[in-house]
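Taken from Swiss-Prot as is:
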- T134, H224, L225, T226: CMP binding site (BINDING)
- T134, H224, L225, T226: AMP binding site (BINDING)
- L308 to P: Reduces PKA-RII-alpha binding (MUTAGEN)
Amino acid sequence: MERPAAGEIDANKCDHLSRGEEGTGDLETSPVGSLADLPFAAVDIQDDCGLPDVPQGNVPQGNPKRSKENRGDRNDHVKKRKKAKKDYQPNYFLSIPITNKKITAGIKVLQNSILRQDNRLTKAMVGDGSFHITLLVMQLLNEDEVNIGTDALLELKPFVEEILEGKHLTLPFHGIGTFQGQVGFVKLADGDHVSALLEIAETAKRTFQEKGILAGESRTFKPHLTFMKLSKAPMLWKKGVRKIEPGLYEQFIDHRFGEEILYQIDLCSMLKKKQSNGYYHCESSIVIGEKDRKEPEDAELVRLSKRLVENAVLKAVQQYLEETQNKKQPGEGNSVKAEEGDRNGDGSDNNRK
């Protein structure tokens, strides 16, 4: 699925990626649905989101009226579940950012190679800063649900670390694939890392669903790194571009792009304004492994900046107080002298008298 990538350990930590704004066009001209323009590949919004069924306990036979009421309650609940699944349209996702420069540089070479063969595909390319793996998609409808999602992400952290057993999870990327010729992606190579990532994805889905969040897809989770999708450029359909031709990327079929180490998972918005570097808006992030024991550089810079500002403010306040005191002191001296003058004047008058 497509993505946005890593977020802030507060909201600004996702700045390590850049991406251009995805254009929105007349989606009726595209073979892919409107959801295809979001950072995941053709999500099936009719999936089973894991909503619990109403218990089907035995109803006492001696109370047919109550039995009828129970059946009515169950029917209402089923209708609500069906409506919830029908209205399910993910707008947030968990992202694993791709920050290895070897991987991102290799993807740029791939994209440029494709564009040299067909420059009509320019707008179908994913921006430099948006390369990622989408771990989970979800629907968060308001600020309260976003806060619940943030809590769920924090709860996910120890589960992920337990799955990894203190080891790094290395994700090697090798070769090219497509989803029905509409979405082009770099493949995640086979290996034990795949089962670990699948377990993390399933754990994330369960963690968010247990908090009442609509999350996940009906299709099997297939981790991938999207580099282009035709739905980003609906006009291509009118120009006769129906699919991504294999010949465009054939020389990269067996290319090894590099390895990414999982160190961060971000909760990102698909719809909020992207960051200045092109990366998706991040609500929160968790860091995994050694980098969690060492404070991130960005966070350290923020901390240092705050200290510098606090010191500057404190110094300014102290300077102001000193200047204020200095201004008062001459005035106080003049008052004393004036009082002494008054007393002396009174004495002179008395002498005259």
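Each residue, glycine too, has its Cβ placed from N, Cα and C.
Structural mapping of features recorded in Swiss-Prot.
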| residue | record | CB count, 10 Å |
| --- | --- | --- |
| T134 | CMP binding site | 29 |
| H224 | CMP binding site | 22 |
| L225 | CMP binding site | 26 |
| T226 | CMP binding site | 23 |
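DSSP classifies T134 (CMP binding site) as strand under the three-state reduction. Taking every pair among T134, H224, L225, T226, the residues listed as contacting CMP, the largest Cα to Cα separation comes to 10 Å.
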